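Novice: Next up is a structure, given as structure tokens.
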Amino acid sequence: MFAEAAKTTRPCGMAEFKEKPEAPTEQLDVACGQENLPVGAWPPGAAPAPFQYTPDHVVGPGADIDPTQITFPGCICVKTPCLPGTCSCLRHGENYDDNSCLRDIGSGGKYAEPVFECNVLCRCSDHCRNRVVQKGLQFHFQVFKTHKKGWGLRTLEFIPKGRFVCEYAGEVLGFSEVQRRIHLQTKSDSNYIIAIREHVYNGQVMETFVDPTYIGNIGRFLNHSCEPNLLMIPVRIDSMVPKLALFAAKDIVPEEELSYDYSGRYLNLTVSEDKERLDHGKLRKPCYCGAKSCTAFLPFDSSLYCPVEKSNISCGNEKEPSMCGSAPSVFPSCKRLTLETMKMMLDKKQIRAIFLFEFKMGRKAAETTRNINNAFGPGTANERTVQWWFKKFCKGDESLEDEERSGRPSEVDNDQLRAIIEADPLTTTREVAEELNVNHSTVVRHLKQIGKVKKLDKWVPHELTENQKNRRFEVSSSLILRNHNEPFLDRIVTCDEKWILYDNRRRSAQWLDQEEAPKHFPKPILHPKKVMVTIWWSAAGLIHYSFLNPGETITSEKYAQEIDEMNQKLQRLQLALVNRKGPILLHDNARPHVAQPTLQKLNELGYEVLPHPPYSPDLLPTNYHVFKHLNNFLQGKRFHNQQDAENAFQEFVESQSTDFYATGINQLISRWQKCVDCNGSYFD
């Protein structure tokens with residue numbers, strides 16, 4: 001990714017015309033389903049070298065702190081929104097505006113205020129404005145093969161300036177492991193390791209090393225640019241280990257390649273960037289970003305190639321190249337400070353001694369908390385803890401020792417907890433708490449740490465027998481093979497019936513004050529009013545739909561009549577399909593669909609019927625695609641009569657584009673494949 005690039009005359013960051021993304025039938029998801037949105041790859045059929053995908057940091061060799069551990073306390077904003085002055089997470093001011101854009105993201109890249117988001121322990125809602133990076137990807141991206149730079153990443157949507165784009169996630173490493181990996185690299189290897197350096201206290205710098213080479217996310221595909229459109233900001237949420245969040249430094253248009261300055265700067269070049277050979281003899285890798293201000297070489301951090309005792313962090317005014325992927329070196333020469341050093345700088349007695357000193361100086365708990373966190377880093381002191389000790393001092397007790405307590409332990413062994421849960425996934429958290437003799441909240445907290453979440457069993461249409469599973473497997477595998485040898489998806493005509501309820505409202509929970517009474521909701525009647533619709537469509541679009549009259553049911557004669565009407569419309573819409581290729585009907589095995597009058601009509605019209613296994617609505621495009629979107633459209637709507645329901649359905653079908661129908665048909669391939677992968681069982 002870093003090693004190869006090509007000069008070009010197109011605007012910096014824009015793909016060439018021949019690199020314009022197409023719409024392949026099957027889209028590879030580089031993110032393996034672990035992001036909010038799939039991340040495609042281009043050109044069709046190509047894929048990056050395999051790596052283990054993770055949307056968040058994972059602990060790597062030599063790391064001081066596990067990035068998945070929760071180390072920050074939460075705010076207590078329950079009835080009021082999180083605001084500076086009242087929310088402990090916003091002690092440095094607001095981070096985002098009403099549009100979820102980073103505030104004060106100046107064109108000079110001078111954004112230096114610490115960013116702390118509300119975390120899992122905060123009592124504010126999930127809709128809090130201070131929760132942005134933790135929500136993951138909000139735009140569609142595509143990994144694509146560049147002309148000579150290897151793989152890159154581009155957006156398929158417009159991204160406003162200041163919006164969060166993605167993280168640079170990977171293994172969090174110790175400095176010795178970073179040096180070991182870098183010294184093992186050859187000239188042809190790409191370097192993905194990034195070092196973030198943050199000023200902490202008294203000239204000390206806190207460093208975070210991240211390597212997505214083997215375990216990472218889409219951030220590993222970002223290429224360097226001397227005029228980048230992204231800016232990297234360390235954002236802390238649950239842990240002292242920052243998330244390396246990339247924000248749009250300007251408005252980014254669709255199909256524009258995403259890039260950032262590997263040195264961590266933004267349009268803030270230093271001198272001596274044109275030095276080709278470094279002091280220790282290593283050749284700089286050339287930069288071909290195509291920017292007007294291109295420095296000709298990729299950024300480089302010589303400190304990572306030196307022994308630990310000789311490695312110093314350079315001043316911003318020193319003539320020394322910066323790291324390939326590091327934050328700007330704008331701090332004085334200073335001692336290397338790791339996260340673990342930061343945590344261990346003060347033990348309990350030392351920090352309690354500071355509490356006592358501040359108390360005797362007459363300072364308040366809030367002021368004491370601010371002073372300590374400003375001096376030793378965020379999260380060192382908690383205001384409620386300081387208040388507890390101040391109350392103790394007020395009583396004349398100035399002992400700094402812990403009082404003996406007979407309560408339950410606040411920690412559990414995660415391996416033991418995992419073994420209990422995996423042995424019986426149906427066990428409750430309270431049963432686990434009783435078995436381990438800990439509080440219920442302790443079990444919940446540790447379950448989150450080991451990545452366990454509670455999920456209900458998923459409803460399935462039927463409890464399949466082995467014969468039915470085998471039939472699903474055989475049909476799906478045969479259709480995959482047939483389509484591979486002779487594509488036929490564009491010949492498929494599919495249909496199904498659905499009841500549309502007059503009342504589509506659902507009872508839902510509400511956030512209310514404790515003494516406030518909930519709203520009333522009428523109990524559903526046993527036989528609600530409804531109307532049945534039959535819809536026929538293909539990849540080219542809608543063909544025909546009709547509604548049953550009240551009291552009317554679908555019979556084989558009625559269904560044969562529907563086929564006749566559909567065929568007449570199909571001849572007007574897709575005459576070539578009817579006369580030359582021949583349509584292929586895909587429907588389920590309902591009794592009217594397989595009755596003799598229906599089979600005679602299909603034989604008369606020359607329709608082929610595609611094999612379909614019983615109890616398989618997950619393999620019918622009308623069920624998994626059209627009706628799914630129709631249900632979302634109807635949610636919350638209420639109709640007074642059949643005409644209102646018919647008008648709503650007509651509004652739904654008229655709002656869909658041709659691509660909507662093609663997408664539903666094209667999903668058949670992936671669904672057949674999932675069925676094969678699950679040996680005929682239902683799949684998620």
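The backbone N, Cα and C atoms fix where each Cβ goes, glycine too.
In this structure the noted substitutions are not present, so the sites keep their original residues.
For reference, Swiss-Prot lists these features for the protein:
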- CYS75, CYS89, CYS118, CYS122: Zn(2+) 2 binding site (BINDING)
- LYS149, GLY150, TRP151, TYR192, ARG220, ASN223, HIS224: S-adenosyl-L-methionine binding site (BINDING)
- 73-136: domain 'Pre-SET' (DOMAIN)
- 139-263: domain 'SET' (DOMAIN)
- ASN223 to Ser: Reduces activity in double-strand break repair (MUTAGEN)
- ASP261 to Ser: Reduces activity in double-strand break repair (MUTAGEN)
- ARG445 to Ala: Abolishes TIR-specific DNA-binding (MUTAGEN)
- ASP503 to Ser: Reduces activity in double-strand break repair (MUTAGEN)
- SER508 to Ala: Prevents phosphorylation. Impairs recruitment to damaged DNA and double-strand break repair. Impairs interaction with histone H3 and its methylation. Allows replication fork restart (MUTAGEN)
- ASN623 to Asp or Glu: Loss of function in DNA repair. Altered DNA-binding properties (MUTAGEN)
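Describe the structural context of each listed feature in the structure shown, including burial, neighbouring residues and relevant distances.
Specialist: Taking the Cβ of CYS89 (Zn(2+) 2 binding site) as reference, residues of its chain lying under 8 Å away and at least six apart in sequence are, in sequence order, GLY74, CYS75, CYS82, PHE116, GLU117, CYS118, ASN119, CYS122, ASN130.
Look at LYS149 (S-adenosyl-L-methionine binding site): DSSP puts it in coil.
Mapped onto DSSP classes, the domain 'SET' (139-263) shows 14 helix, 58 strand, 53 coil.
A C-beta separation below 8 Å, combined with a sequence spacing of at least six in one chain, links ASP261 (mutagenesis position) to HIS224, SER225, CYS226, PRO228, PRO299.
Following the DSSP three-state reduction, the secondary structure of ARG445 (mutagenesis position) is helix. Cβ neighbours of ARG445 (mutagenesis position) (same chain, under 8 Å, six or more residues apart in sequence): ILE70.
Neighbour density for ASP503 (mutagenesis position): within 10 A of its CB lie 16 other CB atoms from the protein chains shown.
Neighbour density for SER508 (mutagenesis position): within 10 A of its CB lie 8 other CB atoms from the protein chains shown.
Summarising the environment of ASN623 (mutagenesis position), the number of other Cβ atoms within 10 Å of its Cβ, over all protein chains shown, is 18.
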Novice: Taking each of the binding-site residues LYS149, HIS224 in turn and counting other Cβ atoms within 10 Å of its Cβ, which one has the fewest?
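Specialist: Ranked by other Cβ atoms within 10 Å, the binding-site residues LYS149, HIS224 bottom out at LYS149.
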Novice: Determine, using Cα-Cα distances only, which of these mutagenesis positions is closest to TYR192 (S-adenosyl-L-methionine binding site): ASN223, ASP503, SER508, ASN623.
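Specialist: Spatially nearest to TYR192 (S-adenosyl-L-methionine binding site) by Cα position is ASN223.
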Novice: Using C-alpha atoms, which one of the mutagenesis positions ASN223, ASP503, SER508, ASN623 comes nearest to LYS149 (S-adenosyl-L-methionine binding site)?
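Specialist: Closest by Cα distance to LYS149 (S-adenosyl-L-methionine binding site) among the mutagenesis positions ASN223, ASP503, SER508, ASN623: ASN223.
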Novice: By a 10 A CB contact count over all chains shown, which of the binding-site residues listed here is most packed: TRP151, TYR192?
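Specialist: Within the set of binding-site residues, the most crowded position is TYR192.
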Novice: Find the shortest Cα-Cα separation between ARG220 (S-adenosyl-L-methionine binding site) and the mutagenesis positions ASP503, SER508, ASN623, and name the residue that gives it.
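Specialist: When the Cα distances are compared, ASN623 comes out closest.
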Novice: As a test of reading the model: what is the averaged pLDDT for the domain 'SET' (139-263)?
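Specialist: The predicted confidence over the domain 'SET' (139-263), as a mean pLDDT, is 88.
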Novice: May I have the DSSP-based helix, strand and coil counts for the residues of the domain 'Pre-SET' (73-136)?
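Specialist: Output for the domain 'Pre-SET' (73-136) reads 6 helix, 5 strand, 53 coil.
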